[in-house]
Each structure stands twice: as structure tokens, then as C-alpha cells.
Amino acid sequence: MRHPVDMPEKVGTDAKRLFAQPEHLWELTLTEASALVRHRRITSRQLVEAWLSRIADFSELNAFISVDAAAALKQADSYDHYLEAGGDPLPLGGVPIAVKDNIQVVGFANTAGTPALSKFFPTCNARVIEPLLKAGAIVVGKTNMHELAFGTSGYNTAYHIPGVIGVRNAFDHSCIAGGSSSGSGTAVGALLIPAALGTDTGGSVRQPGAVNGCVGFRPTVGRYPVDGITPISPTRDTPGPIARSVEDIVLLDSIITGALPAEVPAAESIRLGVVDQLWADLSEPVRKLTEDALRKLEQQGVQIVRVSMSEIFEMSHAVSMPLALHECRSALTEYLSANETGVSFDELVAGISSPDVRTIFEDYILPGRLGELEGQSVDLEQAYATAMKDARPKLIQSFEFLFKEHQLDAIIHPTTPDLAIKSNPAATSFEAFARMIRNADPASNAGMPGISLPAGLSQQEGLPVGIEIEGLPGSDARLLSIANFIESILGRGPTPTRSGVESKISM
């Protein structure tokens, strides 16, 4: 198998674009930056300095929990010297990336966004990190997140600059950045870093990608290793990348998996299902932009098939919370012990800072209850057993039947039904959480891959909208190739400007 660095520049990629230098180096995509360093047009130090400066200029976003500038610059200098000495270039050689703070990276604390783990410095990297480091990537910092990954707002009361709580949106600093990979989303969207890793249980890579105007990819569960990642639900969890282009996502995926990318398909060969239920009850800006995107694809020859899954939300609800709430306790307990964190499960829970996350643990996970039904407490263990035995297989079979019956490559829908909401305690409500995950959660519960792409900016609010495609488990290569085609029609995501957003930040 050929290593990505040995391949010729991507078919269809404009060489002039790859080697063109923008006014600011932090405007480069991951692919562009790696090409410029590889061909000695710029140095790794220049790149790292540019993005470190950008990170410092946008501290009000609360995008990072930790940054190690000295170590990053030392690695950059080392790589520059390596190339000067005639070393063979690496696929990501000398290019900075960021990593969500629940994915272990040696040299950084792995807090999972919670105070009890603030002093936990792992002795080994998460397995998904290893191929990226071997490819020459430089981890400059760990990104902020919804505490313990249990939410979609990024309103983390433990890690923030003075006076500004919550990870903030790249396009409007008064709004949320999505979650739980909040910092990874806003860091890429605000051009603080060209790419970042996050984790996705029910939309936690795709939502931050969508609301920050970038691309977020959730692979099939099991495609990327999860060793060394603070868990929620082993059945549903997966790491995934966020970047500014599908090209960058494909590059990262090929490095992590060692697989060569699939050819970009012809429009006429693509069949996308529009599930009615996932297009209902949308906010007007989301509806307009995503319907416009669908029309553009259809005009190019993509086959759009209208389909229905009348019980999609009911089936998903029967799986989603039972799995996350029940699996969390045992998975976290095992993780804390196996990775020698020095913190017990009880100590972890006692230190939770964010009120919404504390409520989840104290009212549901610790007592082993799912809630109430007709005045009676619902036993969590029984709900989990039912979900695994009946509800999840039914959901998976329903997707398989839909794809087979209509000969679909993927389904397509708005990533989130609404624009990013204001960043405040109300953003942590269960109602806000349920609304944010509504469209991305069902396929997550079936272990399916999905990728969110930018569909444009809302006209009045100036906020990004995402459109997502999801395929059956194992269809990642085909899904990424379709995403490449879609991006060629819709264009890449917008770039935020600082003018007009500084005054919006809620202190």
C-alpha cells in the first residue's frame, strides 16, 4: 500500500492553489500547508508561529484548555532541520493540529473538560494519535469541550477565560460552538488551526463542524481506534476529524487508516435519500440554505430520492440515552483505572463543575434510572437491555432496509435543525440538547458514518449552516468520495471576519 506522501498531488487539485501563499499563513488548509512545507516553500516554524499567534489573538473563544507553544516550536525547528539535512518529507510534516481534551497526548493533561482530571498527564498517546504523529503532525494544544462530553453547547463552567463562560462560535462570539467537540470546531472555523480531532457519540464532531462553517467527519464505529480516549458509550463512541475541506478530511482518514481514498464519483451515479422526518420542523435559515444545496446537487445530476422513516425518532430515542447513561459508568471506571489517572469514578463525579452534567450523573447515572414514565421510575439497566436486544437491532435493520429498497448511497439532511443558539445556561437545557442532536443522533445509534459539510451562511444572522450525508456502516470511503463531489458543487465553508463579532460577545 502506498503511503499518502508517496502519492502524486491529488487528481483534480490545482497545483497553483497548493503552492500559492495567502496573505496570512493561518488561512491555509491542512493540505495546502503540508504541501508548502513539503516543497520547502515555507518552514514549519513559520506555520506554527502563525497559528500560535492566531490562537493568542482569539482567547475569548475559549477554544483551548492547554497550549504548549515552546514544545510546538521546538518540534517545528526539529522538522525544518530534518528537511534541511535531506530527510524524506512526511505527509503532515511540520503542520500543527489540535486535539480534543479527552484524547490522550503525551505531554498534555487529559482533562476531559472536568476538574478532577486536571492533573492527569497520560504516559501514552491515544492510539488514533500515533499515525498522525508518525506522519509528522505537531500537536500544539488540547481543545476545550463540553464537560465529560455530555452536551452540545460547550458551556463548560470549569475551563474558560475570566468573565467569559463557554466555548464560543467562530462567526458570532455570543453563540455556542456546538458540542461536545466545541473547541475543535471553533478552532478550525476561526482559523486557529487547520485541523483538529474530536469525538462523536451522537453528533459531537458534526455539530461543531456545522455551526462553525467547517467539515466534520464521524467514521463508522471501529474504523478509528478508541484506546486512550475518555469514554461515554463504547457502543457509540468514535474519534473523528474536523477540518476546513473534505480534501483535508480524506488526507487525515488515509493517514489514520492507511487506506487509499476512493475516486470522486460522477454525479449521475450518486443516489441520496431525503428522509422526510429529518427535513421537518426546521428553522427558516436552515431550511432555505439546505434546500438550495439540495437543488444544486439535483441540477448537477445527483439522484435525489424522497423517502420516509416514520418511526426514526422513536427508534432512536429508545437507544440513545439508555446506551450513553448505562455504559458510561462502567466505561469511565475502567478507563480511570486502566490509564492510572489516580482518580476514582466517585471522585470524578464529585468534582463535576457544570450544573447540567452534574444533574445527568446525580439524577440518572448514579441511581441507575432513565427518568419517569407515567409516574413510575424507569430502570436504566432494563432500558439498556431492551435497547441492545430489541431497539438498536430494529433501528439498524430499518436503515438497512431503507438503503436496500431505494438503492441509496447515503441519506442527506440538515446537520442541525437550527442555527447556533446563544451561549448561556439555557443552552445547556435538555430541550436545547435534544433539538441540537435530533438529526445526527439516529444514524449514530446505528454505528453509521456521517460527514457534515458547509451549506452556507444565513443571510440575516451570518451564521453557518451544515448539511450532512450518512451511509451504512463500512461505507466510509464511498461516503467521503461523495462528500468530495458535494463540496465541488457547494464550495468550501465561509471564513469568519473579526469585524462585527467582537461587540457581540456576552461577558
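Using the three backbone atoms N, Cα and C, a Cβ is placed for every residue, glycine included.
Record features (Swiss-Prot):
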- LYS100: active site, charge relay system (ACT_SITE)
- SER180: active site, charge relay system (ACT_SITE)
- SER204: active site, acyl-ester intermediate (ACT_SITE)
- THR31 to Ile: More active on the (S)-enantiomers of mandelamide and lactamide than the (R)-enantiomers; when associated with N-437 (MUTAGEN)
- LYS100 to Ala: Abolishes activity on mandelamide (MUTAGEN)
- SER180 to Ala: Significantly decreases activity on mandelamide (MUTAGEN)
- SER181 to Ala: Significantly decreases activity on mandelamide (MUTAGEN)
- GLY202 to Ala: Increase in KM values for aromatic substrates, but not aliphatic substrates. Active against lactamide but not against mandelamide; when associated with H-207 and E-382 (MUTAGEN)
- GLY202 to Val: Increase in KM values for aromatic substrates, but not aliphatic substrates (MUTAGEN)
- SER204 to Ala: Abolishes activity on mandelamide (MUTAGEN)
- GLN207 to His: Increases activity on lactamide, does not affect activity on mandelamide; when associated with E-382. Active against lactamide but not against mandelamide; when associated with A-202 and E-382. More active on the (S)-enantiomers of mandelamide and lactamide than the (R)-enantiomers; when associated with S-316 and N-437 (MUTAGEN)
- SER316 to Asn: More active on the (S)-enantiomers of mandelamide and lactamide than the (R)-enantiomers; when associated with H-207 and N-437 (MUTAGEN)
- GLN382 to His: Increases activity on lactamide, does not affect activity on mandelamide; when associated with H-207. Active against lactamide but not against mandelamide; when associated with A-202 and H-207 (MUTAGEN)
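Overlay of Swiss-Prot feature records on the structure.
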residue : record               : DSSP (3 states)
THR31   : mutagenesis position : helix
LYS100  : mutagenesis position : strand
SER180  : mutagenesis position : coil
GLY202  : mutagenesis position : coil
GLN207  : mutagenesis position : helix
SER316  : mutagenesis position : helix
GLN382  : mutagenesis position : helix
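Across the mutagenesis positions listed here (SER180, SER181, GLN207, SER316, GLN382), the residue whose Cβ sits among the most other Cβ atoms within 10 Å is SER181.
Neighbour density for LYS100 (mutagenesis position): within 10 A of its CB lie 35 other CB atoms from the protein chains shown. Counting in whole angstrom, SER180 (mutagenesis position) lies 5 from SER204 (mutagenesis position) by their C-alpha atoms.
All protein chains included, THR31 (mutagenesis position) registers 27 other Cβ atoms within 10 Å of its own Cβ.
In sequence order, SER181 are the mutagenesis positions from THR31, SER181, GLN207, SER316 with a C-alpha within 10 Å of the C-alpha of LYS100 (mutagenesis position). With respect to their backbone Cα atoms, GLN382 (mutagenesis position) and SER316 (mutagenesis position) stand 17 Å from each other. Long-range Cβ contacts of SER204 (mutagenesis position) within its own chain (separation 6+, distance under 8 Å): HIS146, ALA149, THR152, GLY178, GLY179, SER180, SER181, GLY198.
Across the structure, THR31 (mutagenesis position) and GLY202 (mutagenesis position) place their CA atoms 28 angstrom apart. Calculated from their C-alpha atoms, the gap between GLY202 (mutagenesis position) and SER316 (mutagenesis position) amounts to 10 Å. In this structure the alpha carbons, written CA, of GLN207 (mutagenesis position) and SER316 (mutagenesis position) are 17 Å apart.
Just so you know, the Cβ of GLY202 (mutagenesis position) picks up 29 other Cβ atoms within 10 Å once every protein chain is counted.
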